[in-house]
Amino acid sequence: MSLRSDLINALYDENQKYDVCGIISAEGKIYPLGSDTKVLSTIFELFSRPIINKIAEKHGYIVEEPKQQNHYPDFTLYKPSEPNKKIAIDIKTTYTNKENEKIKFTLGGYTSFIRNNTKNIVYPFDQYIAHWIIGYVYTRVATRKSSLKTYNINELNEIPKPYKGVKVFLQDKWVIAGDLAGSGNTTNIGSIHAHYKDFVEGKGIFDSEDEFLDYWRNYERTSQLRNDKYNNISEYRNWIYRGRK
């Protein structure tokens, strides 16, 4: 099986219960996770690390993580004999308040490495041949007062967890990318806004990775500039048809 197939199977493995109760101290105290999305995103990245390392080693890949904060990607995989065929893996997390809601992710900046080959990226962008997203989706559970206390190892079953119903997928970034910025005035690429199965099946809006890259390399930062150029995929294709005018 391929690296990708093995990784997908490992992520879907029913033995991966994604059942973290909290953070344990050297004294044996367990601190419940709480509902902070940044904390939970870190937890799911920790889930992914040993899976990625195990499958990568099986296929002869080296795994590197960024030495600088906010550098892309979370994991770089490559074979020493093929340094210009690197694979980027980024871990993304989102939540729903009830099951089967539509979901959306932010997929990284559009003004950094896709425009400047070496900006905020572990290796030059043109050394990567694939960009994969491992996406985690969970349903939020209302925080209870019991999450404010600490526990010991004998009280594991009493510790409230702020999430349930974890789902995971692996997909190419360009396949699940949308045509709108991630949120507000940020310069992040937004994903499609769709159901979980649409991410699994890759029901995106771009015809190719080249179209995705060209769209986001030319996407303007402000709405005023976009109004003179394009705001969405339909307007982009018209812009192309007009000779980029």
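All residue numbers here begin at 1 and follow the chain in the order shown.
Cβ from N, Cα, C; glycine included.
Substitutions noted, but not modelled.
Owing to the predicted nature of the structure, the values given are computational and were not obtained by experimental measurement.
When other Cβ atoms within 10 Å of the Cβ of ASP74 (mutagenesis position) are tallied across all protein chains shown, the result is 19. In this structure, ASP74 (mutagenesis position) belongs to neither helix nor strand by DSSP; it is coil. Positions annotated as active site by Swiss-Prot: ASP74 (among others).
Around the Cβ of ASP90 (mutagenesis position), a 10 Å sphere holds 18 further Cβ atoms from the protein chains shown. According to DSSP, ASP90 (mutagenesis position) sits within a strand segment. The active site annotation in Swiss-Prot covers ASP90 (among others).
Under the heading Mg(2+) 2 binding site, Swiss-Prot lists GLU45, ASP74.
What Swiss-Prot lists as Mg(2+) 1 binding site is ASP74, ASP90.
Close to ASN70 (mutagenesis position) in the fold, though at least 6 residues off in sequence, lie ASN120, each with a CB less than 8 Å from its CB. In Swiss-Prot, a published mutagenesis experiment is listed as ASN70 to Gln, annotated Decrease in activity.
All chains included, 25 other C-beta atoms sit within 10 angstroms of the C-beta of PRO73 (mutagenesis position). What Swiss-Prot says about the mutagenesis result for PRO73 to Ala or Gly is this: Loss of activity.
Experimental mutagenesis is annotated in Swiss-Prot for ASP74 to Glu, with the remark: Decrease in activity.
According to Swiss-Prot, the mutagenesis experiment ASP74 to Ala carries this note: Loss of activity.
Record note (Swiss-Prot), mutagenesis ASP90 to Ala, Asn, Glu or Thr: Loss of activity. The unchanged residue is displayed.
The C-beta environment of SER183 (mutagenesis position), restricted to residues of the same chain at least 6 apart in sequence and closer than 8 Å, consists of THR106, GLY190. Quoting Swiss-Prot on the mutagenesis of SER183 to Ala or Thr: Decrease in activity.
Look at THR187 (mutagenesis position): DSSP puts it in coil. Swiss-Prot documents THR187 to Ser or Asn as a published mutagenesis change and attaches the note No loss of activity.
All protein chains shown were included, and the count of other CB atoms within 10 Å of the CB of GLY190 (mutagenesis position) stands at 18. Swiss-Prot lists GLY190 to Ala among its mutagenesis entries, and the accompanying note reads: No loss of activity.
All protein chains shown were included, and the count of other CB atoms within 10 Å of the CB of THR187 (mutagenesis position) stands at 14. A distance of 9 Å separates the Cα atom of ASP90 (mutagenesis position) from that of GLU45 (Mg(2+) 2 binding site).
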